[in-house]
Amino acid sequence: MDEFEMIKRNTSEIISEEELREVLKKDEKSAYIGFEPSGKIHLGHYLQIKKMIDLQNAGFDIIILLADLHAYLNQKGELDEIRKIGDYNKKVFEAMGLKAKYVYGSEFQLDKDYTLNVYRLALKTTLKRARRSMELIAREDENPKVAEVIYPIMQVNDIHYLGVDVAVGGMEQRKIHMLARELLPKKVVCIHNPVLTGLDGEGKMSSSKGNFIAVDDSPEEIRAKIKKAYCPAGVVEGNPIMEIAKYFLEYPLTIKRPEKFGGDLTVNSYEELESLFKNKELHPMDLKNAVAEELIKILEPIRKRL
């Protein structure tokens, strides 16, 4: 697998693929992703970090923006508390094997020049466009705050300030990234990853909703959470267990089953697994048991490093 294919695998889209191929030719290139510091780093975060590791392996310098001011604007707590959580997040990302430069937003977002450029960008952005870009990110929908229109403009400015070639995020970041491509003099390549479905099957996996598997969960916690997770027979779309099987598990995969239910099953690819499950040749509980045990193995090195 070449560098381009390695970066492209398991992404939802790259804007644009041609521009990424040009960036890959550069001797020095950089990519960034921003995270609002979170009390629990879960599989949704891990999926993003896995992509940053792909970029790292393709020769990119990696920048992780610990977006403390963004978290503050999104009503995630007081700044001191958010900063402490960010310090913990850094340790978790390092335990995942990522080698990166870590930057707190508050280290540069309060500078005079940064603030002045936010004002310049604000003059070019309609209120409707700024609000629309926050639809999948904002914490509160019914009574939106002015902070919600400052947030995306700051994120656009972050891309400019950091001077990166590639911006990475989940699909919920797409509208902000498109705004950046329109407003900034340098068109950044945008890599968008899937947004994992929460274990309850309702919306995205989120620490605030409690519908997640944390990367430092114990084996017992992982088994219990997966056992209770939404996983209707034959349904692939919006099935969190199938998503975990697609984005985290390695193949061939052995699914252990009692002899009376057909005995152990070897699955050579995710596509084969999807076909078996869709055709109801694989029971949800057998799938859950296999996914739980494989996930425990995958997360064990991270737990040990922490």
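Any Cβ shown, glycine's included, is placed from N, Cα and C.
Quoted from Swiss-Prot for the published mutagenesis TYR32 to Gln: Confers specificity for the non-natural amino acid O-methyl-tyrosine; when associated with T-107; A-158 and P-162. Sequence annotations record features per position, and here Swiss-Prot assigns L-tyrosine binding site to TYR32, GLU36, GLN173 based on experimental evidence. Listed in Swiss-Prot is the mutagenesis experiment GLU107 to Thr, annotated as follows: Confers specificity for the non-natural amino acid O-methyl-tyrosine; when associated with Q-32; A-158 and P-162. ASP158 to Ala appears in Swiss-Prot as a published mutagenesis result, with the remark: Confers specificity for the non-natural amino acid O-methyl-tyrosine; when associated with Q-32; T-107 and P-162. Quoted from Swiss-Prot, the note on the mutagenesis of LEU162 to Pro is: Confers specificity for the non-natural amino acid O-methyl-tyrosine; when associated with Q-32; T-107 and A-158. Here Swiss-Prot flags SER207 as ATP binding site. In Swiss-Prot, the entry for mutagenesis ASP286 to Arg states: Decreases the rate of aminoacylation with wild-type tRNA and increases aminoacylation with amber suppressor tRNA 8-fold. Decreases affinity for wild-type tRNA and increases affinity for amber suppressor tRNA. The structure shown retains the original residue. ASP286 to Ala appears in Swiss-Prot as a published mutagenesis result, with the remark: Decreases the rate of aminoacylation more than 10-fold, without effect on tyrosyl adenylate synthesis. In Swiss-Prot, a mutagenesis experiment is listed as LYS288 to Ala, annotated with the note Decreases the rate of aminoacylation more than 200-fold, without effect on tyrosyl adenylate synthesis.
Just so you know, of the recorded positions GLU36, ASP286, the Cβ with the fewest other Cβ atoms around it within 10 Å is the one at ASP286. The two recorded residues, LEU162 (mutagenesis position) and SER207 (ATP binding site), show a Cα separation of 28 Å. Between the CA atoms of ASP158 (mutagenesis position) and LYS288 (mutagenesis position) there is a gap of 40 Å, rounded to the nearest whole number. Here the CA atom of SER207 (ATP binding site) lies 18 Å from the CA atom of GLN173 (L-tyrosine binding site). Cα-Cα distance from GLU107 (mutagenesis position) to GLU36 (L-tyrosine binding site): 15 Å (rounded to the nearest whole number).
Same-chain residues with CB within 8 A of the center of the TYR32, GLU36, GLN173 CB atoms, the L-tyrosine site residues themselves not counted, are ILE33, GLY34, PHE35, LEU65, ALA67, HIS70, GLN155, ALA167, VAL168, GLY169. In this structure, TYR32 (mutagenesis position) is part of a beta strand by DSSP. You'll find the Cα of SER207 (ATP binding site) roughly 22 Å from the Cα of TYR32 (mutagenesis position).
Every protein chain shown contributes to the tally, and the Cβ of the residue listed as 'ATP binding site' ends up with 15 other Cβ atoms within 10 Å. Listed in sequence order, ILE62, ILE63, ILE64, LEU65, ASP158, ILE159, LEU162, VAL164, VAL166, ALA167, VAL168 are the same-chain residues at least 6 apart in sequence whose CB falls under 8 Å from the CB of TYR32 (mutagenesis position). The C-beta environment of LYS288 (mutagenesis position), restricted to residues of the same chain at least 6 apart in sequence and closer than 8 Å, consists of ILE226, LYS227, ALA229, CYS231, ILE241.
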